[in-house]
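Working notes, structure below.
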Amino acid sequence: MPTSKLQANMSYREVIPRNLSPAEWIEVKINTGTQSTLQDLKTFETSGGYCYKNTKNVQTRNRFIYWRTYQDVLELSEVSLDISLQRNHLRLRFTDSAVLNVSLTEQGTSVTLLVVTVSSVHRYVFPLKVAGQEGGAASPEDLLSQSIFYDVNDKINDPSTYYVTDGFGTMPNAAVSYLTQDSQSAYFAVAYQSKLLLHVMKCSTGHTITHEIKEPKLMPWFLSNLKGALTGRSETLEAATSMAFSEIGGEIFILVLYRNNELRLWSVDNLQTVASINCSTELGQDSAAQGPQNSQLRKISDQNFCLFLSHNSRAEFICVSIMPDADDASVINLVQNMVPAPQTDLVDFDATSSHIWALWSNAEGDFHVSAAYFASNNAIKWVSAALEPPPDRYCLTMEQGVDPRETYCSYIFHPGRFDRNVIAKALYMFRRVNLQFDVKQLSMSVLKEQVCQAVEDEIQNELKDFVVTDEEYLEISTRLWDRFYSCCEQYHIKLSEPTGLAVLGGMDAVCLVRRQSFALLRPCEVLEHLLLIGEHNDEVATYVAPLFRNDPEMAKGFVELMNVVTLLDKLISEDIKIELDKQLYQRESPVEVISKLVARISMIDDNGPILPSNCVRQIQQKLQNIPNLEPALEMLLDVLCMIDPDEPPHDYSLSTRFLQSSGALMGSEYGLSILSETVKQMAMIRFSVCRNLLVLQYMAYGQNEMESENVLTNLNYLNSYYTLVWIAETPISSSTPAGFEASIQRLSRAQLFSGYNRPYSSHLKHNGNDQTTLLRLFLESKGLFSALTMLLKHDSLSLDSEQLNLRQSLLQLVGYINKMLWPGSPIYVFPEWLFGTCHHIIVQDYVRILSNWCSVQKHARRFMLAVSLLDCGEAHKAVHLFHEAESGIVEDDFLFEHVLKNTPLYGKLQNSVSRGDTISPEDTKLAIVHYYLKVIQLFEQHSALDYIIQLADMAIRVLQPDDPQLPMFQSIVFNNHLQLGHYVEAYTALVNNADISRRKDCLRQLVITLFQNKCLPLLMQFSYIGLQDEFESIVESRARSMSIDQNEVYNFLYAFHTNKGNMRKASTVMYEQAMRFQVDSDAPNALEKRCSSLLICLNCLHLVDSRYRWIAKPVLGDEQVITIDQDNDDGEPKCDEDKRGQEVVVLELADIRRELVHAEALRELSFYRKDTAAYERATPEELSYLLASSGLYTAALKLSRGHSFSVLPIFESLTSACVAATEDKSSDAWNWLQNNDMADLPHRSNAADMAWTLLQKLVVDNEAKDSTLIRKSVVQRLLGLNAFLPQWLINSYKLSHSRELLHLLVKHNRLLEAADLGCEIIAGMLGAGSEYFEFKHAVNIANPQLCFPISTIDLLLHGLKINGKDDLDYEMAYFKLEEEVQRYIETIKRTTDDKMSMAVLQMRTDLQEER
């Protein structure tokens, strides 16, 4: 059977472009200066269309213009299914002049518009923008996207473009226009009630000539052979109703159809009738007048025309041809096969050489389209086209507890359900106020807010005086929302009424023009024809037999089975279908759902059974009457199958090009909309077939046979087509979701989304359409070009040169798109794109719908779902899904491409697969490692640390203990435990790490982290088995690298070594800390901390074995310079060995103790002087003097105890301070007294007394035994200050060295005091008070001789004698001392004599004894 016959007898289906941008009209007003005629003429809304003929040109392929007129307005819209045109809507308003006729003609690079109004004729030329032929800076893409109306401006009112025909009295009732083939002249024929005028306009100048076409009184000779009579006509019957021009052999004719159904052919050249025939007479009609409908004439070609003739009892279509007879005269012949017209009202029709297309309406106002194929005797008479029904309010089901606003908004604002203008007009009606706004500037989201606010205002108006319950509120809300929906529905029905149709010949489609939009009638496929139309199915079986192995019986069985499926579809109510869809969406078992449905079909409830018993029996009987049911069922399943399971997989995901305005096939806004609507229509039809077929299978086989292969296949198809319907209907935002950029960046950084470009198209302007469907967005961004790639690859077509009609392009593209969307398809273009949209709710819903029945690409879907859940913050769910997807890393193409793409393993595995080799377990294991690494990178960007540990543990379980990748995952476990604060687990992980270097690195991180978080007790308790030296090194390095001012590491090290019992290391740490405080710190408490460190160091060393009580100290810079100076006068060490030897100094206890005393002295000084830092390098002696000068005498003396310098300056300073305190009665002395240690001193209320008491205590405490240096220094200082000596000092001195005190007094000219002391000394020597002096005995014959200070006494006497001349006190003192000296001399003499006598006696006694 030829394919043409199959195409000719298949029906068509309406496709409405939905969710389009609002039309932006170019408004042009044309004023010809004529009188208003609108009130005198009743005009009907007419429409038509024109399809570009040069369909091989990419620019004009799938491109057409449709128009509609109403009174004085002509609206033209240029549409391209391939190119998104700009400024493609033109509205011409012929001021007060109704439009009668519109025609469009194409001439190479321009389109001519001819318009006839009741008072004028117009000709406009619109150039077609061709790339390369236009000047200026416009790019080729911009030129291609410019509509022919793009440059419309005020020149359209140029007088040369129109001619005024007003002034002929009566109003015209018909008109026709024509542009000659050479484009030189434009002809306009205007018919009035009584005459016919012809206007001829020269295109070059616009000059117009008017002729009247008249019937002559006598008939010429060459008309004698015409059939029919030309007499007996009235004026009314002779009025023309329809006309058409024809150009044959360079001669132009006008074919005129009159009200009496007479057809005349007029010659334009001589304005004479060439031929005439009465169609009613030829067809055997009794009445010459036309019937209740207007007879119409349509031009097919210059030789062929189609007529619609209305009679009293019926109507019909006939075709006429202008054919020359043997005598070269023109005759009109009737075509033999006439087509009876249906008994309904004709709205409009169009005809081609093979089809008649008619738009009908009935008394109820319903419209339908039908077509007749009259080029073959085997044609089906009339085949109806399936028009899209209006939105069904019964699909709006209110669920319990759901807000009516949510339900109605989701339904009303579903993408494509209602046009934006419809909702806006409904809003005006609902508000009942004259408040309008620019719809073009109003997005759907804003319009939705306006609608919700309007309904809410109405609700509040009804409730403002009442208090209602929740149930009453919901009832009122539902009623008002239903009222608003009714407004939407009314406007939608009104604005969707068809006004005409036009055959788009080059596209194999029909344009159905509506009041506010248009639709295309596309060819149906077999299942659509059988389910929707159901006409002439027996003949269809004959025509489809070639598709079924040329077996007529099988084709007949297939059609009979589809008849039963169609019957069941009509019997099942829409409520049940909607309920079934909901149950499938909720992933209930289809078999259980169908079993419940079949049980309900036969069960009688309160409302009776769903289907009458006779219907059930009828269905069962029809099934039994199909002789070859099983083959027919298998054939139906083959037709439903969308993919070839034996076809090798192809990678179409590499089609990365996006839609450009320069145009891909079906790439414009209109093309994409028609394509997506067609996919949706076919998916819904096939889903209905699968659903009804499953019911029939259950009814035929019963519950026990539902596991057969055919049933399982149908179940798979049912779920698959439901998925396609879900994709086609699911709303999705046209713009990128929140967080899209962040999600894409995360995927890109993890190298999981680098195989293709961004998933959103940028060239299509949505103009406020916030939402579209998932399918539409997919086609816009990637789906169409992937489908075109498949079309070119499989069909070897050239889209740039070959002419493709809708049957070849649209249906094939739909087939390839279905293959991409098919859940069981190996092509992963759609899942990949959906994954990249980052619409997580939709991704999760998609995976859920396929979860429990589709095994193809299940690992990829788990991976997609896991990524989606991770982005949504549900990492705990994502972990398990990532683990489940692990096994598909080398099996699933999607995972293989996206996970392994940028790894070294990718090329190796790809070569193995291409050679057909089996992938080794080692490579599989390595692939899993790469998989987990990328997944871990993804989790790291989400900071999901807990789950990274789980993933790493999963990877570790896959690896062998000696695997080189194992330490990496162990390090990952450690790092994430560390970041989470699981320090014990982190330590365990680092100890178990198989790589020593990683173990040390991890230990360093652990130490640093624990120090930063102040977890020192935890750091102390770890055992560090095998890592202690490394640990100490790390801690020491950290201690030295940190500022000493905020450094707790030294204290930790001291505690650590102390805890381990290593006191020598503990002392070293403390000494190093003290050095750091000395060298690096400028903190106020640095000296305090240094002293504390040195003190701790001393304590630790005391606990060490005496053999190891030393510390090795590095020589500091200044110390090294001092050492060099000591080595050599020239400043150089003696040799390199000496220099190296001096780099380290060994310190013993005494050295450290001296350093401690020095530090404590500096600390004391720092309390009272701000310039202490300047004296840090001062010697101990210098420092002691500084302390003394600051009144810190006890501190200065403490410093001196560890050193050998003299303390005499300290006591001299203190002595001076005591004298000053005595002489100055102010309280300043208390300031320096409080800075000294007076804990053991009795309290005195007088500062001077406290000062002398302090001096006494310090002298006593610090004077060495048998030494008078300190007292001498104090006495000298007192004498030098001419101060009195305190009695305690004199008494102490007398007991130690009275003669020295006497000498000091004499030396400082304190003669009277010296005289008194001299008298006391002499008296003591003589035995009177000797216990107050250092004498151990008095002058006595039995005692040794005493040393008498004869020089001092002599000098004292001399001084007294000299001063006694002028002062009586000195004279008396002189005499008294002289007297005492004389007494002492006498006593000495006597004693000496006695000693001599005794010596003589003793000697004698000894001699006698010897004898």
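Glycine is treated like the rest: Cβ placed from N, Cα and C.
If you look for the noted substitutions, you won't find them, since the model keeps the original residues.
Asn57 (variant position): 15 other CB atoms within 10 A of its CB, across all protein chains. Asn57 (variant position) carries neither a helix nor a strand DSSP state and counts as coil. According to Swiss-Prot, the natural variant Asn57 to Lys carries the following note: In strain: s81 and s196.
Just so you know, the Cβ of Gln86 (variant position) picks up 14 other Cβ atoms within 10 Å once every protein chain is counted. Gln86 (variant position) falls within a strand when secondary structure is assigned with DSSP. Quoted from Swiss-Prot for the published natural variant Gln86 to Leu: In strain: s82 and s84.
Around Pro127 (variant position), the same-chain residues six or more apart in sequence whose CB sits under 8 Å from its CB are Thr109, Ser110, Ile148, Asp151, listed in sequence order. Here the residue is the original one, while Swiss-Prot reports the natural variant Pro127 to Leu with the comment In strain: s82.
For the natural variant Ala137 to Ser, the note given in Swiss-Prot is In strain: s131.
For the recorded site, Thr165 (variant position), the DSSP three-state label reads coil. Quoting Swiss-Prot on the natural variant Thr165 to Ala: In strain: s95.
Counted within 10 Å of its Cβ, the other Cβ atoms near Lys202 (variant position) come to 14, all protein chains included. Where Swiss-Prot documents Lys202 to Gln as a natural variant, the accompanying text is: In strain: s95.
Counted within 10 Å of its Cβ, the other Cβ atoms near Ser204 (variant position) come to 10, all protein chains included. Ser204 (variant position) falls within neither a helix nor a strand when secondary structure is assigned with DSSP, and so counts as coil. Record note (Swiss-Prot), natural variant Ser204 to Ala: In strain: s81, s95, s125, s131 and s196. The unchanged residue is displayed.
Listed in Swiss-Prot as a natural variant, Thr281 to Ala is described as follows: In strain: s81 and s196.
Cβ neighbour count for Thr730 (variant position): 18 (other Cβ atoms within 10 Å of its Cβ, all protein chains included). Looking at Swiss-Prot, you'll find the natural variant Thr730 to Ile noted as follows: In strain: s189.
One entry in Swiss-Prot concerns the natural variant Gln1408 to Glu. Its note says: In strain: s191. All protein chains shown were included, and the count of other CB atoms within 10 Å of the CB of Gln1408 (variant position) stands at 8.
Ranking the variant positions Asn57, Gln86, Thr165, Ser204, Gln1408 by Cα distance from Thr730 (variant position) puts Gln86 first. Sequence-distant neighbours of Thr165 (variant position) (same chain, six or more apart, CB under 8 Å from its CB) are Ser119, Ser120, Val121, Val190, Leu197, His199, Thr210, listed in sequence order.
Lys202 (variant position) sits 30 Å from Asn57 (variant position), taking the CA atoms of both as reference points. For the pair formed by Gln86 (variant position) and Asn57 (variant position), distance between Cα atoms is given as 19 Å, rounded to the nearest Å. Annotated pair Asn57 (variant position) and Ser204 (variant position), C-alpha to C-alpha distance, rounded: 28 Å. Cα spacing between Ser204 (variant position) and Gln1408 (variant position): 189 Å, rounded to the nearest whole number. Secondary structure from DSSP puts Gln1408 (variant position) in a helix. Under the three-state DSSP scheme, Pro127 (variant position) falls in the strand class.
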